[in-house]
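Trainee: Quick one: structure below, then a few questions.
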Amino acid sequence: MSPRVGVTLSGRYRLQRLIATGGMGQVWEAVDNRLGRRVAVKVLKSEFSSDPEFIERFRAEARTTAMLNHPGIASVHDYGESQMNGEGRTAYLVMELVNGEPLNSVLKRTGRLSLRHALDMLEQTGRALQIAHAAGLVHRDVKPGNILITPTGQVKITDFGIAKAVDAAPVTQTGMVMGTAQYIAPEQALGHDASPASDVYSLGVVGYEAVSGKRPFAGDGALTVAMKHIKEPPPPLPPDLPPNVRELIEITLVKNPAMRYRSGGPFADAVAAVRAGRRPPRPSQTPPPGRAAPAAIPSGTTARVAANSAGRTAASRRSRPATGGHRPPRRTFSSGQRALLWAAGVLGALAIIIAVLLVIKAPGDNSPQQAPTPTVTTTGNPPASNTGGTDASPRLNWTERGETRHSGLQSWVVPPTPHSRASLARYEIAQ
């Protein structure tokens, strides 16, 4: 028996309404019979229940979200597996039912946010991401559809479903690209490991869209957009924006992850500085303890390769002892060998492009997608040095009087009930 209205999972969670269908499962509004509260239940799709890889990914999602506890991260309450009348066991997550609206729906309705609301959203999101980054987790799919805003202006990040612990064995296939093309970091589009700086890049794209009303890169398909993230600089932001705001977004959208803010905390601190009227601080280029600095995105140009080769040769010469003037013969290649090397390089580049095309998601953020996965329970607070500073900037109350249209709500996000004291904000469009 497939999930349907009235089904009770594990004798406790009674499904009441289908909210959304995503890549891995369905999200239902349900009632917890034991505690008498409304919850969201994400049920793994039946066609994936017999697939060990999908089952493991679903379990990993539960473990990931169970590590985190922060007001800015939607909560997970429970995980379980339930027998479905002879169809085998089906896994599910029980999550916080968020009373809010996804940012992509807000932007669709308003065009862009006022500057003060955009900066408030970015700082809150950065501080919430820092909790995950301090725990060794990378979200890998930061986008407006995964950023919810409650009637009081509280930001909640959802859908850590493709997040993975940086130090854990990957569940996804080697080289698999995870993320959404419009918001993907260049290193992710190339199939490299995602880092906290990758989340910062994606959040920078969100910020670009929030303050300008458009995404930095557009194209006919996911591959085109992803290649622009890899190779092209973002178009200049509108000149009516303050210089420090433009500088903040420009820093987060550099191609080299080592040149960005290294995690959500330093980014949030930079946003706080901008909100206070100061210039954003330059990112620290010191890599996190125990990790090598990420490599720059390769440009594929002969000049870059030649410069790197020359630098390595010079360093090698300095480190070798004198050999009495004897120099080994210089290695040369025949024209046939050079042709083979050139062909191998072209084939390698084509392989990367094909991999991106096969696995990257659709370019838009409004198409049906996997339901966001809220997150919860941390085993203690991270050290103060990992929090990225204190949240000194006051959170704005985004609530205004009057009705708010709720179009395009996604995941398990629900509009306020008639008993809500405040309706969702009709966000001010920046002039």
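Cβ coordinates are placed from backbone N, Cα and C, and glycine is handled just like the others.
Since we're looking at a predicted model, the values are computed, not measured.
Feature list, courtesy of Swiss-Prot:
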type: ACT_SITE; residues: D141; note: active site, proton acceptor
type: BINDING; residues: I19, A20, T21, G22, G23, M24, G25, Q26, V27, K42; note: ATP binding site
type: DOMAIN; residues: 13-272; note: domain 'Protein kinase'
type: MUTAGEN; residues: K42 to M; note: Loss of autophosphorylation activity. This mutation results in cell death
type: MUTAGEN; residues: T172 to A; note: 10-fold reduction in transphosphorylation activity. This mutant strain shows severely compromised growth. Loss of autophosphorylation activity and weak transphosphorylation activity; when associated with A-174
type: MUTAGEN; residues: T174 to A; note: 5-fold reduction in transphosphorylation activity. Loss of autophosphorylation activity and weak transphosphorylation activity; when associated with A-172
type: MUTAGEN; residues: T180 to S; note: 4-fold reduction in transphosphorylation activity
type: MUTAGEN; residues: T180 to A; note: Loss of auto- and transphosphorylation activity
type: MUTAGEN; residues: T180 to E; note: Loss of transphosphorylation activity
Trainee: Across all the protein chains here, work out how many other Cβ atoms are within 10 Å of the Cβ of T21 (ATP binding site).
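Mentor: The Cβ of T21 (ATP binding site) has 14 Cβ neighbours within 10 Å.
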Trainee: When DSSP states are folded down to helix, strand and coil, where does I19 (ATP binding site) land?
Mentor: strand
Trainee: Suppose we draw a 10 Å sphere around the Cβ of G25 (ATP binding site). How many other Cβ atoms does it contain, all chains included?
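Mentor: Its Cβ has 28 other Cβ atoms within 10 Å.
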Trainee: For the recorded positions I19, V27, K42, D141, T180, which one has its C-beta crowded by the most other C-beta atoms within 10 angstroms?
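Mentor: The residue with the most neighbouring Cβ atoms within 10 Å is K42.
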Trainee: K42 (mutagenesis position): which of the recorded positions I19, G25, D141, T180 is the nearest Cα neighbour?
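Mentor: Smallest Cα separation from K42 (mutagenesis position) among I19, G25, D141, T180: G25.
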Trainee: For the C-alpha pair, I'd like the distance in angstrom between G25 (ATP binding site) and the residue listed as 'active site, proton acceptor', rounded off.
Mentor: 17
Trainee: If I take the Cα of D141 (active site, proton acceptor) as reference, which of the recorded positions I19, T21, V27, T180 has the closest Cα?
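Mentor: The answer is T180.
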Trainee: How many Å lie between the Cα of I19 (ATP binding site) and the Cα of T180 (mutagenesis position)?
Mentor: 22
Trainee: How many Å lie between the Cα of V27 (ATP binding site) and the Cα of T180 (mutagenesis position)?
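Mentor: About 20 Å separate the Cα atoms of these two residues.
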Trainee: Measuring Cα to Cα, how many angstrom lie between T21 (ATP binding site) and T180 (mutagenesis position)?
Mentor: 17
